[in-house]
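> Pasting the relevant annotations from Swiss-Prot:
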- GLU186: active site, proton donor (ACT_SITE)
- ARG72, TRP74, HIS88, HIS107, ASP108, HIS109, ASP184, GLN250, TYR252, GLU288, GLU289, ASN295, TYR339: glycoprotein binding site (BINDING)
- LYS699, ASP702, GLU704, ASP707, THR824, GLU825: Ca(2+) binding site (BINDING)
- 65-372: domain 'GH18' (DOMAIN)
- ASP184 to Glu, Gly, Asn, Ser or Tyr: Reduced but not abolished endoglucosidase activity. Induces transglycosylation activity. Able to efficiently transfer predefined N-glycans from corresponding glycan oxazolines to the Fc-deglycosylated intact IgGs without product hydrolysis (MUTAGEN)
- ASP184 to Phe, His, Lys, Arg or Trp: Abolished endoglucosidase activity (MUTAGEN)
- GLU186 to Leu: Abolished endoglucosidase activity (MUTAGEN)
- GLU188 to Ala: In loop 4 mutant; does not affect endoglucosidase activity (MUTAGEN)
- TRP712 to Ala: Abolished endoglucosidase activity; abolished activity on both high-mannose and complex-type glycans (MUTAGEN)
- TYR820 to Ala: Abolished endoglucosidase activity; abolished activity on both high-mannose and complex-type glycans (MUTAGEN)
Amino acid sequence: MDKHLLVKRTLGCVCAATLMGAALATHHDSLNTVKAEEKTVQTGKTDQQVGAKLVQEIREGKRGPLYAGYFRTWHDRASTGIDGKQQHPENTMAEVPKEVDILFVFHDHTASDSPFWSELKDSYVHKLHQQGTALVQTIGVNELNGRTGLSKDYPDTPEGNKALAAAIVKAFVTDRGVDGLDIDIEHEFTNKRTPEEDARALNVFKEIAQLIGKNGSDKSKLLIMDTTLSVENNPIFKGIAEDLDYLLRQYYGSQGGEAEVDTINSDWNQYQNYIDASQFMIGFSFFEESASKGNLWFDVNEYDPNNPEKGKDIEGTRAKKYAEWQPSTGGLKAGIFSYAIDRDGVAHVPSTYKNRTSTNLQRHEVDNISHTDYTVSRKLKTLMTEDKRYDVIDQKDIPDPALREQIIQQVGQYKGDLERYNKTLVLTGDKIQNLKGLEKLSKLQKLELRQLSNVKEITPELLPESMKKDAELVMVGMTGLEKLNLSGLNRQTLDGIDVNSITHLTSFDISHNSLDLSEKSEDRKLLMTLMEQVSNHQKITVKNTAFENQKPKGYYPQTYDTKEGHYDVDNAEHDILTDFVFGTVTKRNTFIGDEEAFAIYKEGAVDGRQYVSKDYTYEAFRKDYKGYKVHLTASNLGETVTSKVTATTDETYLVDVSDGEKVVHHMKLNIGSGAIMMENLAKGAKVIGTSGDFEQAKKIFDGEKSDRFFTWGQTNWIAFDLGEINLAKEWRLFNAETNTEIKTDSSLNVAKGRLQILKDTTIDLEKMDIKNRKEYLSNDENWTDVAQMDDAKAIFNSKLSNVLSRYWRFCVDGGASSYYPQYTELQILGQRLSNDVANTLKD
């Protein structure tokens, strides 16, 4: 989607000839420049009580799907600018219809001493309250973070932030007589907020939440956030979500996909981890006069010269799509909102104007300000209220009144909530007698039935469809349960079912599931307890104790027994996966190694009845190891990826088996008598001299092939110290093309080189000054060749004749081409020895 979410921009009033040709388009951040009004106003007690009742009804969902709108104060006829002049006489907040549940006071271009403010608190609040509309003041987040307004007058300390929060609530809520506070948080395209500013804003937000909102001391006020930001980009939201009444997400313009709601769907997957669907509102924008490119959303119908009323039609609009959209999980959304509701009914400028700019504005007649009757808002509210998904859950849905009450409390009150709820439902108490209606919660993830002593029957028909997938079932204290039928629910265990409490059980059916009822499994014990409970009331029969036809699901084992394997030296090829890493386990961790073992497992029986389905096959049960990989490290640290080894000589391998993503098994494999595992003696070696770059030279001893050493010439040498005398048996050079970070051509490989040790083993290099040491190390006369390299292969490997040395040098004598050669790592392989042992071996 190639557009910026420049949402909720406000357009300055277009005043007479001076501003006629230009759009004063400002970001929603214009809120941040508005100072709170200092004058205190007493709101009548009646209005306070009415407002409190409205807030309670809204918060409890008694108003149905909500419709809210942002009214731009400078478009109210009472508003005047700093010059004292009226700006737009066409509209007034007083005419906002009852279909608007929440009206946001979105102020800008309105002077602090404008008559608008007295009209708001003395007239508009009362009038709108009487029709059932709550009013909420909107401010920008910069009012909280120290950038603008009151926040500039308070220090960023716990005490300062607490005082600032109180001042904000007083100035913007109490003194204006409104019903809550809305804080706008958007992306900053210039002068971006810092993490420190966001941290302060969050601290102040939390202090505000102590004062107002659902968790505040004054619960008669709403606390709302509106934003353009997704969850991952909004740390303030994540920190305050639990205190919000509503989250209003601005989705102005297309959101992708055929239905233009792809982004909304994606965002909701994250939002539902923090808020309920009943707190989530999505918003569109009416067309703002003189809007230019970047602020043209096309959320309402475009101007049609043949249909003057086109702007009042909602058919085919994005606004209607938003009204109809619902989350697929969690529940029904709270509702929708509109920005610039004072432009309701005005058609959008045609798409042919989509590239117009504020500096060269191509005007259209829809840019003119006109009176609105809020037709679109009325239609959208009606559309939502007539949506059958918002019908209240009744006795037809859930006959048992006690069950219905608990479901409404936890899931929501609307029919559409039932099929979307995807969390945990906990049912408790002896008032519930009938579970009919539970099946409607098709996406329920966990069901807890606790102390339902008057529920006598549980059957698959009464349980959610999700029980056939992976939903969890908990049953505790079901003392009155007589019939338990969990047949065909794909249950893999009976975990969560307190079978000891089902003391009145007369029959059960757990057949046609995926249970492991083998002798040592936990589910076998639970089965025997169930049978005992039935036997306390009647004789056990096939009809009253069904458990047959199980098809346990197979899993890869979490661990494998073999920690050290062995092959004889027989010159034969062996497969490590086949011999040491194999088998399948049930959910209860019963291990079945092969088809023969599975056949034996199938013969298992309880009370003479075979519990595994006769048509269940080993192929359907077993796990396939085809995607598994085996990484072998030989005694000389040579590495290969293969599950097959040929036992031709004594050798030892360290074996790592991975499932393609992670290592699942580690073992040691000996062939014949095995071999001593060597070490890379050069890993972490100290570079003591080089003809090249000293810092770069350290890279060849860091154990990583993601970096490389540049020789910067056809010849080069590096001298290094192993720290002590060691026994070296092999050496290995990883050439340029082994680089794991940057694809490197083999033409950059080293082709010729020499590995050397210091002749004089008694010399103390530490006592030399830097100049003398470099001269000494660079002199070929002081070194003895112990190996030569004459091949430009990717990994050059060669044996050494049990070389004893502490100080080594590697000389590059030529590359594979005219390019300067490179290499990534140098290894000296062998065993570490104490100085005493090394000296003894040398003698």
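The first residue you see is number 1, and the count goes up from there.
Here the Cβ of each residue, glycine as well, is placed from N, Cα and C on the backbone.
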> Averaged over the domain 'GH18' (65-372), what pLDDT does the predicted model reach?
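Across the residues of the domain 'GH18' (65-372) the model's pLDDT averages 96 on the 0 to 100 scale.
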> DSSP three-state call for LYS699 (Ca(2+) binding site): helix, strand or coil?
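Going by the DSSP assignment, LYS699 (Ca(2+) binding site) falls within a helical segment, counted as helix.
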> If you take the centroid of the Cβ atoms of LYS699, ASP702, GLU704, ASP707, THR824, GLU825, the listed Ca(2+) site, which other residues of that chain have their Cβ within 8 Å of it?
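Residues close to the Ca(2+) site, other than LYS699, ASP702, GLU704, ASP707, THR824, GLU825: ILE700, PHE701, GLY703, LYS705, SER706, ARG708, PHE709.
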> Among the binding-site residues ARG72, LYS699, whose Cβ has the fewest other Cβ atoms within 10 Å?
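Taking ARG72, LYS699 as the binding-site residues, the minimal 10 Å Cβ count falls on LYS699.
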> Can you tell me the three-state DSSP label for GLU825 (Ca(2+) binding site)?
strand
> Cβ neighbours within 10 Å, counted over all protein chains: which one of the recorded positions TYR252, TRP712, TYR820 has the most?
TYR252
> Would you kindly give the Cα-Cα distance separating HIS88 (glycoprotein binding site) and GLU704 (Ca(2+) binding site), rounded to the nearest Å?
70
> I'd like to know which of these recorded positions, ASP108, GLU186, GLU289, GLU825, is least surrounded, judged by other CB atoms within 10 A.
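Comparing Cβ neighbour counts within 10 Å for the recorded positions ASP108, GLU186, GLU289, GLU825 gives ASP108.
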> How big is the gap, in Å, between the Cα of GLU289 (glycoprotein binding site) and that of GLU186 (mutagenesis position), rounded to a whole number?
22
> Measure the Cβ-based neighbour count of HIS88 (glycoprotein binding site), defined as the other Cβ atoms within 10 Å of its Cβ.
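Other Cβ atoms within 10 Å of HIS88 (glycoprotein binding site): 19.
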> If we check Cα distances from TYR339 (glycoprotein binding site), which of the recorded positions LYS699, ASP707, TYR820 wins as closest?
ASP707
> What is the total of other Cβ atoms whose distance to the Cβ of THR824 (Ca(2+) binding site) is within 10 Å?
23
> Would you identify which of the recorded positions ASP184, GLU188, ASP702, GLU704, ASP707 has the most other C-beta atoms lying within 10 angstroms of its C-beta?
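Output for this query is ASP184.
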> Please report how many Å separate the Cα atom of ASP702 (Ca(2+) binding site) from that of TYR252 (glycoprotein binding site), as a whole number.
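Cα-Cα, rounded: 52 Å.
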